[in-house]
Amino acid sequence: MSRGSRFVRAPGLLLCRVNLQPQPKIPSFSYSLRSDYRLHNGFSNYIRRNSIRTSPVINAFLSDNSPSPSPSPSPIRFVQRSSMLNGRLFSTSTPNPDQTTTKTKEIKTTSSDSDSAMADMKILRTLAGYLWMRDNPEFRFRVIAALGFLVGAKVLNVQVPFLFKLAVDWLASATGTGASLTTFAATNPTLLTVFATPAAVLIGYGIARTGSSAFNELRTAVFSKVALRTIRSVSRKVFSHLHDLDLRYHLSRETGGLNRIIDRGSRAINFILSAMVFNVVPTILEISMVSGILAYKFGAAFAWITSLSVGSYIVFTLAVTQWRTKFRKAMNKADNDASTRAIDSLINYETVKYFNNEGYEAEKYDQFLKKYEDAALQTQRSLAFLNFGQSIIFSTALSTAMVLCSQGIMNGQMTVGDLVMVNGLLFQLSLPLNFLGSVYRETIQSLVDMKSMFQLLEEKSDITNTSDAKPLVLKGGNIEFENVHFSYLPERKILDGISFVVPAGKSVAIVGTSGSGKSTILRMLFRFFDTDSGNIRIDGQDIKEVRLDSLRSSIGVVPQDTVLFNDTIFHNIHYGRLSATEEEVYEAARRAAIHETISNFPDKYSTIVGERGLKLSGGEKQRVALARTFLKSPAILLCDEATSALDSTTEAEILNALKALASNRTSIFIAHRLTTAMQCDEIVVLENGKVVEQGPHDELLGKSGRYAQLWTQQNSSVDMLDAAIKLE
């Protein structure tokens, strides 16, 4: 019986296995009501008009979507190393929580802000390195051209209020007295040289607006290739690096957390490039130009109004945004919790029905919805306060400027066109400033997300090639374990000085109780882990001193729990050797006794197997895995309890295929059922990480030792189960 399972009896009923293992989490969906809908939509549209058109998202290539585990006082803890997102699994006990908290607070108060700022600058420098590709002149030209279009767009944008002012003044003079028109002509000689009529000025106004928009679109078109290539390069590098990390790292991390880091990090790069480079910087340039123009044309008072209003607007927006961030976090957490609860309930649909607990599930789900509702209301109220405060600041500045303009008009120092121009310049600043809060919040979050992704690149694998590693030279496939010690945690030995030999071309079964270290032996031979001490050799070569790719290409593994890609059957078999021909794939399927079954499917080899192969039966999945290993044609075969979860008929079919696969190959079988072990040339019996017996099946039975006990126990269990079934 597998771990976490029970046989449950009830009056008149025999209920089959109840799996007590926790269900794996899957990516949560969002049902958010979007309380920031107006601001969110406006900001999204603004970014869409002024930045990269597409927002690439790296699809989930891993399976889970769970958050990283939080620290807890237990013998196992996650230790954060320098420039690491999360630490490896260590054995030291967690210190006193109070002491840890005190030390953490002391460190944070002295260096967290400066360290964070330095880390942010390092991230931006790293990103700049991807943008300014020294070995790619085309991309450097695109960056320079985009900056040129950026400046051109802002220069033309500032001309729009000027042209509108001139048109208003000209029309006002033309409808007034002759003296007014003469005065206008005398004060604007250049205008009359360029434009013949007020209509021509208005046409120029339209051309300036169109030109500004055209420059913005050209900037986007020129720069988008650079931005998208940057996202692609970083994402591919991180993805490849994750595959280069060792198994210990992946066992200490939740796969969904890694997926979310890459997904959020790639989107963060897109945001930083679009919002920061093409919106924040242009806004700063435009504010400087507008302030300078107002100071030059109308005096320092107007420049002060602009500068003070913009400064107040920024300070107020950043302060309120920082304050309301906690409400957004609470809302997002409630959203995630509700989504997780809903999905967890739905994937356990049958369990809910078995116990008639639909009402309970609905009530629990509603509790999470209530938390989301409360947090969303707080977010909405704080957003209303932010919008109202921004409106007061901007309206005050605009009204003050209009009052000064009206006084200037009454005094004869300004014209109606000047009032229109000042109004237009200030309104041009209002659009990007309206989204300052969103830009600030998203920028801070983007830097955090980018930091998490770039820190993945600083993770180092414990399993690497040595500097003088050589390819594995096979001379038959003789395997030798010599006094091997290994432990995942120092206080718990997994392998305690084991030694045995698998002769070339022979098969060895490894048996023992759960936790005795059987599967660990296969992992160490494949070099997912290195020994704490002792040596593992293949044909006399220490596997630590050979290249990983040559070692792993020589070994084929048939796991107990076969996981297939959510693709076609053909792809899953072909994955064993990507250079194989179509006919070789079919031949591998025949040897695994799965070809006829596949041929009876409506889509044959094009049948999609579903996520993790769940559309296939257990036996079909195992035979697809066998076909994949047949196609790889390794010199060494490792088989980890491949038939433990199968019925007797399917087990017999799989064993026949395994015999064919193991023929003339060095093979190691982890045997849960001793009927598998008895067919091997040699049997190694493990107990508490040590080899307690070794020899052929008949010889071990004759010794009446540990193997004989296991054999008797297994046969007795089968007899008792048969008797129980007959009693029913």
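Glycine too: its Cβ is placed from the backbone N, Cα and C atoms.
In this structure the noted substitutions are not present, so the sites keep their original residues.
Pulled from Swiss-Prot:
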DOMAIN    143-445  domain 'ABC transmembrane type-1'
DOMAIN    479-713  domain 'ABC transporter'
BINDING   TYR488, GLY512, THR513, SER514, GLY515, SER516, GLY517, LYS518, SER519, THR520, ILE521, LEU522, ARG523  ATP binding site
MUTAGEN   ARG612 to Lys  Resistant to sirtinol and reduced chlorophyll content
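In this structure the residues listed as binding ATP are TYR488, GLY512, THR513, SER514, GLY515, SER516, GLY517, LYS518, SER519, THR520, ILE521, LEU522, ARG523; their two most distant Cα atoms lie 19 Å apart. If you average pLDDT over the domain 'ABC transporter' (479-713) in this model, you get 86. Around the Cβ of GLY517 (ATP binding site), the number of neighbouring Cβ atoms within 10 Å comes to 24.
DSSP gives GLY515 (ATP binding site) a coil state; it is part of no helix or strand.
Annotated pair GLY515 (ATP binding site) and ARG612 (mutagenesis position), C-alpha to C-alpha distance, rounded: 25 Å. Note: the CA-CA distance between TYR488 (ATP binding site) and ARG612 (mutagenesis position) rounds to 27 Å. Just so you know, the Cβ of SER519 (ATP binding site) picks up 18 other Cβ atoms within 10 Å once every protein chain is counted.
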